[in-house]
Amino acid sequence: MSTNTVPSSPPNQTPPAASGIATSHDHTKFNNPIRLPISISLTINDTPNNNSNNNSVSNGLGILPSRTATSLVVANNGSANGNVGATAAAAATVETNTAPAVNTTKSIRHFIYPPNQVNQTEFSLDIHLPPNTSLPERIDQSTLKRRMDKHGLFSIRLTPFIDTSSTSVANQGLFFDPIIRTAGAGSQIIIGRYTERVREAISKIPDQYHPVVFKSKVISRTHGCFKVDDQGNWFLKDVKSSSGTFLNHQRLSSASTTSKDYLLHDGDIIQLGMDFRGGTEEIYRCVKMKIELNKSWKLKANAFNKEALSRIKNLQKLTTGLEQEDCSICLNKIKPCQAIFISPCAHSWHFHCVRRLVIMNYPQFMCPNCRTNCDLETTLESESESEFENEDEDEPDIEMDIDMEINNNLGVRLVD
């Protein structure tokens, strides 16, 4: 297993000052700063070598070519294809004067390119679309910029797809935390199985550039890959997996067969592998996930979101006498468009932070701030609720006070 950080000039030369790689993609929090482009192989074993500087050459892994180097691209059928660019996303890409090509798609590499590559037309993806399928029309620059993040990279988000039609929890697939990956045009993100060798490799690079790996034995070590072109179009490919890749419940190819590149859309459902032994153990469950592309999952705060959050803060201030701006569990700020849980005692937290406390003794809940016990299943028509409302009849109208304070802050005068 090796991780190669690719220089912007041939290895035997000192990189020029203007390398064409954005300095914002340097990650100094690592002992060895990571710069794009980067490349990882998940399948080829490293070969011991006395000269550690030549390991990437002697073990047959190779490195990604520099922008000016002549490159050899191994196509899906194992033959050299000189008509495609240096960032071919369906094969191992190596320098012709550095390392031999590995003629198998199972040695497919994970590589991430930076944004704004020079001579973009020379770095076109090696895309093989299914019959009767064509690429979408090219988009204008304003639309293209909206698809990018602030660094000029495209993004993809994977979240677990909970199959509500399944009667068994075991058949709902493997649960995982949301995964977000970012990549420049021409990049390829490997999908595979999590192993110790993978762990060692990805520990050297930032999370957003990791391969997409899962702890499930029904997924091949190199199961498939995502590709992204210069228009922000994302593609899915099965790379000879044994248990299959499914897009919207349709298998892409038969076992141990490389599939075509299928264009992805927001909301598509992907399944990796099939349950083994009934999926009774998590390690034998398939992975079902929904995809969201190019920041489409991000919510923009509007006036309603901001006003709702302001009401929550004012409610806490009026009921507890304290102004709470941060989540007391994670100590981060509570912001608009975030999922928030508000307890009957008016304390609030990020739902992600308090979820375990909510489900631990549900429906009983003890506030971690004031230690108040409450019943989350109490109905609005219960006697205790009615008594609570009657006791508060003589109390000032908290809601009116909140409205007054919000409008005063906004410079608006209430008129009866």
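Using N, Cα and C of the backbone, Cβ positions are placed for all residues, glycine too.
According to Swiss-Prot, the domain 'FHA' annotation covers 189-252, on the basis of sequence analysis. Under the heading of mutagenesis, Swiss-Prot lists GLY192 to Glu and annotates it as follows: Decreases the interaction with CDC123. Among the sequence features in Swiss-Prot, the mutagenesis site SER220 to Ala is noted as follows: Decreases the interaction with CDC123, when associated with L-223. Record note (Swiss-Prot) on the mutagenesis of HIS223 to Leu: Decreases the interaction with CDC123, when associated with A-220. According to Swiss-Prot, the mutagenesis experiment CYS345 to Ser carries the following note: Decreases the interaction with CDC123, when associated with A-350. One entry in Swiss-Prot concerns the mutagenesis experiment HIS350 to Ala. Its note says: Decreases the interaction with CDC123, when associated with S-345.
It is HIS350, among the mutagenesis positions HIS223, HIS350, whose Cβ has the fewest other Cβ atoms within 10 Å in the structure shown.
When the CA atoms are compared, no mutagenesis positions among the candidates GLY192, SER220, HIS223 lie within 10 A of HIS350 (mutagenesis position). Here CYS345 (mutagenesis position) is compared against the mutagenesis positions GLY192, SER220, HIS223, and the shortest C-alpha distance is to GLY192. With respect to their backbone Cα atoms, GLY192 (mutagenesis position) and HIS223 (mutagenesis position) stand 5 Å from each other. Mean predicted confidence for the domain 'FHA' (189-252): the pLDDT average there is 92.
In the three-state DSSP classification, SER220 (mutagenesis position) falls within coil. All chains included, 17 other C-beta atoms sit within 10 angstroms of the C-beta of CYS345 (mutagenesis position). Counting every protein chain shown, the number of other Cβ atoms lying within 10 Å of the Cβ of GLY192 (mutagenesis position) is 24.
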